[in-house]
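Shown next, in structure tokens, is the structure this report addresses.
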Amino acid sequence: MVVEDTPKSIITDDQITTNPNRVIEDDNNLEEGEILDEDDSSATSKPVVHQPHLLENSWTFLFDTPAAKSKQDDWGSSMRPIYTFSTVEEFWSIYNNIHHPGKLAVRADFYCFKHKIEPKWEDPICANGGKWTANYPKGKSDTSWLYTLLAMIGEQFDHGDEICGAVVKVRGRAEKISIWTKNASNEAAQVSIGKQWKEFLDYNETMGFIFHDDARKLDRNAKNKYVV
């Protein structure tokens, strides 16, 4: 598949760098009167060891396919984990080798959640939470999805401990990106997350926050409790 050009990321290039230190022979090893020539082939160098850049949290990509969902009665039972990553390098290795939202089939759901948190209302960490949602025309969410991932795994939110994960849902005429949080009743934290997310995405439309409990009881009739 063709990998899209990666836009300027929140995880900066200097976080993925090589070790500039080059080990050469110590001056004490020179013969008396010998001058060390830096280009001298006798100057030995050791291979550079690339240290992985650890993330503060481990994250898991999960995928729910349209075909699998049509065969299951219970919501979420067809969801499958793809890969759990804990370093910057692992993230890019996965991201650059998977389809982005614009290439996913209609009715596909693609998740990135903190490791061991399931993107389900029944998960004890998600149970009292809610979600912010940004809406996009079909095929227009790729860049915002990447920026959302980078903001989360790069711990760019002031209330990052409130975040469970994010999901992009591909539908017939639209794509929706949502950020799930833990404590819906913590208005200050939720509004802060919503405002920062809008800023990261340069999103100009209104965003709404729905409590999971309302969505569970009212389904499509659930109303926004917070807006930014």
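Cβ atoms here come from the backbone N, Cα and C positions, even for glycine.
This is the original sequence, none of the listed changes applied.
What you see is a predicted model, and the numbers here were worked out from it, not measured in a lab.
Record note (Swiss-Prot), natural variant Asn19 to Ile: In strain: VIR 1589, allele C-2. The unchanged residue is displayed.
In Swiss-Prot, the entry for natural variant Val23 to Ala states: In strain: PI 378158, allele A-4. In strain: JI 1370, allele B-2. The structure shown retains the original residue.
Asp64 (mutagenesis position) carries a strand DSSP state (E or B). Here the residue is the original one, while Swiss-Prot reports the published mutagenesis Asp64 to Ala with the comment Susceptibility to pea seed-borne mosaic virus (PSbMV) and normal translation activation.
According to Swiss-Prot, the experimentally introduced change Ala67 to Glu is described as follows: Partial susceptibility to pea seed-borne mosaic virus (PSbMV) and normal translation activation.
Quoting Swiss-Prot on the mutagenesis of Lys71 to Ala: Resistance to pea seed-borne mosaic virus (PSbMV) and normal translation activation.
The feature mRNA binding site is assigned by Swiss-Prot to 71-76, Lys103, 121-122, 171-176, 216-220. The Cβ of Glu122 (mutagenesis position) has no same-chain neighbour under 8 Å that is 6 or more residues away in sequence.
Asp73 to Val appears in Swiss-Prot as a known natural variant, with the remark: In strain: CGN-3302, allele A-1.
In this structure, Ser86 (variant position) is part of a beta strand by DSSP. What Swiss-Prot says about the natural variant Ser86 to Cys is this: In strain: JI 2646, allele S-7.
For Ala108 (variant position), the same-chain residues that are 6 or more apart in sequence and have a Cβ closer than 8 Å to its Cβ are Phe63, Asp64, Thr65, Pro66, Lys169, Val170. For the natural variant Ala108 to Pro, the note given in Swiss-Prot is In strain: PI 347464, allele A-5.
As a published mutagenesis entry, Phe113 to Ala appears in Swiss-Prot alongside the note: Partial susceptibility to pea seed-borne mosaic virus (PSbMV) and altered translation activation. A 10 Å cutoff on Cβ-Cβ distances gives Phe113 (mutagenesis position) a total of 25 other Cβ atoms nearby, all chains included. Phe113 (mutagenesis position) falls within a strand segment according to DSSP.
Its Cβ placed at the centre, His115 (variant position) has 13 other Cβ atoms within 10 Å. Among the natural variants that Swiss-Prot reports, His115 to Arg is described with the note: In strain: PI 347464, allele A-5.
Around Trp121 (mutagenesis position), taking its Cβ as the centre, 16 other Cβ atoms fall within 10 Å, counting all chains. Here the residue is the original one, but Swiss-Prot notes a mutagenesis experiment at this spot, Trp121 to Ala or Phe: Resistance to pea seed-borne mosaic virus (PSbMV) and altered translation activation.
The note that Swiss-Prot attaches to the published mutagenesis Glu122 to Ala is: Altered translation activation.
Remark: Leu201 (variant position) has Ala134, Ser144, Tyr147, Thr148 as non-local neighbours, by Cβ distance under 8 Å and separation of at least 6 in sequence. Natural variation at this site is recorded by Swiss-Prot as Leu201 to Pro, annotated: In strain: Dark skinned Perfection.
Thr206 to Ala appears in Swiss-Prot as a natural variant; the accompanying note says: In strain: Dark skinned Perfection. Take the CB of Thr206 (variant position) and look out to 10 A: across all protein chains shown you find 11 other CB atoms.
Here Lys103 (mRNA binding site) is positioned 25 angstrom away from Ser86 (variant position), judged by their C-alpha atoms. Geometry remark: Arg171 (mRNA binding site) versus Phe113 (mutagenesis position), CA distance 21 Å. If you draw a 10 Å sphere around the CB of Ala174 (mRNA binding site), it holds 14 other CB atoms from the protein chains shown. Proximity note: of the listed recorded positions (Lys103, Phe113, His115, Thr206, Arg216, Asp219), Arg216 have a CA within 10 Å of the CA of Trp121 (mutagenesis position), given in sequence order. Look at Ala174 (mRNA binding site): DSSP puts it in a strand. Listed recorded positions: Asp64, Asp219; maximum Cβ neighbour count within 10 Å falls on Asp64.
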